[in-house]
Amino acid sequence: MGCTMSQEERAALERSRMIEKNLKEDGMQAAKDIKLLLLGAGESGKSTIVKQMKIIHESGFTAEDYKQYKPVVYSNTVQSLVAILRAMSNLGVSFGSADREVDAKLVMDVVARMEDTEPFSEELLSSMKRLWGDAGVQDCFSRSNEYQLNDSAKYFLDDLERLGEAIYQPTEQDILRTRVKTTGIVEVHFTFKNLNFKLFDVGGQRSERKKWIHCFEDVTAIIFCVAMSEYDQVLHEDETTNRMHESLKLFDSICNNKWFTDTSIILFLNKKDLFEEKIKKSPLTICFPEYSGRQDYHEASAYIQAQFEAKNKSANKEIYCHMTCATDTTNIQFVFDAVTDVIIANNLRGCGLY
């Protein structure tokens with residue numbers, strides 16, 4: 001008789017089961033909402049990753065996007081050439097042919113009149129082609145680690161003929177290669193593997209960092225981008241600071257921040273294509289004087305990875321590292337797939353469901 005449950009007890013047990021069921025459902029829903037924060041120093045490739053998410057997980061760029069990026073392509077191309085011309089003067093590099101002085105003045109005048117976002121006139125296009133083919137300009141370009149130059153300078157300047165066509169329309173790759181400084185916070189939403197992603201890109205320059213703070217709450221994972229190819233370059237904002245050293249310092253402050261004790265950290269060692277070319281001719285000892293390995297992509301990139309992993313002071317925190325090329329859609333698709341699997345496993349574990 002004592003084993004029979006009273007009506008109240010049965011109701012209480014049913015209530016308890018319902019609460020447990022609801023909690024589990026809430027946990028599963030929480031595990032489906034993923035908030036990713038893209039961090040990293042300026043020009044590390046964060047905005048390119050955001051563009052890739054639009055290509056891979058949304059319907060790509062809209063007709064309006066293509067229209068809006070056209071003047072950006074023109075401007076990036078002209079401004080890249082101007083950056084080289086200004087550096088020639090500072091580095092004491094002369095033109096291969098004295099006739100290029102006239103062409104250089106024409107290009108400089110276009111920028112002075114703020115016409116660099118407009119389609120190239122025939123005169124401007126001819127001048128730019130002659131300048132880009134000049135031995136002195138190429139010599140100065142080969143020393144681009146000594147001044148500030150857009151990574152995509154060669155990509156655009158090698159293709160002046162196509163960009164100068166009257167019917168020119170940007171391609172997907174052109175848009176991925178454009179450089180516009182991110183100010184404020186860019187947010188992208190998409191669904192992948194039955195998960196709802198919110199991806200936040202915040203300005204990487206030092207002056208922008210104070211704007212990150214309110215994004216930090218409830219972050220599932222941080223994707224930290226590093227431009228591997230910048231080991232021999234200095235910052236825009238402070239020309240005495242090595243870019244790789246700045247990235248390491250920033251990574252240290254993010255990785256060991258008390259807010260991120262339980263946050264997955266994914267490290268994208270980006271611009272691997274540029275790094276692979278550069279490491280053949282520019283020694284890693286510029287950034288890491290103690291490096292005694294070979295000037296070889298695999299050995300040098302493994303050394304850089306180890307420097308970042310060594311900043312992690314927590315025995316319980318794992319850093320998930322990937323070598324990436326943000327302008328390569330196939331590479332980013334593959335890497336993001338792997339990243340998502342890690343997030344799913346960690347998230348389910350955190351909700352007690354794995």
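A Cβ is built for glycine as well, from the same backbone N, Cα and C atoms used for every other residue.
Under the heading GTP binding site, Swiss-Prot lists 40-47, 176-182, 201-205, 270-273, ALA326, citing similarity to another entry as support. What Swiss-Prot lists as Mg(2+) binding site is SER47, THR182. Among the features that Swiss-Prot reports, domain 'G-alpha' is placed at 32-354, with the record citing sequence analysis. According to Swiss-Prot, the experimentally introduced change GLN205 to Leu is described as follows: Probably constitutively active. Inhibition of axon regeneration. The mutagenesis experiment TRP212 to Ala is recorded by Swiss-Prot, whose note states: Abolishes binding to gbas-1. Experimental mutagenesis at this site is recorded by Swiss-Prot as PHE216 to Ala, annotated: Abolishes binding to gbas-1.
Where Swiss-Prot records a feature, it is marked here on the structure.
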residue	record	CB count, 10 Å
GLY40	GTP binding site	25
SER44	GTP binding site	27
SER47	Mg(2+) binding site	22
LEU176	GTP binding site	22
VAL180	GTP binding site	10
THR182	Mg(2+) binding site	18
VAL202	GTP binding site	21
PHE216	mutagenesis position	17
ASN270	GTP binding site	28
ALA326	GTP binding site	26
Should VAL202 (GTP binding site) be counted as helix, strand, or coil on the basis of DSSP?
-> strand
For PHE216 (mutagenesis position), the closest of the binding-site residues by C-alpha position, picking from GLY40, SER44, SER47, ALA326, is GLY40
Taking Cα-Cα distance, which of the binding-site residues VAL180, VAL202, ASN270 are within 10 Å of SER47 (Mg(2+) binding site)?
-> VAL180, VAL202
Given SER44 (GTP binding site) and THR182 (Mg(2+) binding site), what distance in Å do their CA atoms have, once rounded to a whole number?
-> 11
Spatial neighbours of THR182 (Mg(2+) binding site) among the binding-site residues GLY40, LEU176, VAL202, ALA326, using Cα within 10 Å, are VAL202
Take every residue in the domain 'G-alpha' (32-354), average their pLDDT values, and give the whole-number result.
-> 92
ASN270 (GTP binding site) falls, by three-state DSSP, under strand
Which three-state DSSP class does SER47 (Mg(2+) binding site) fall into?
-> helix
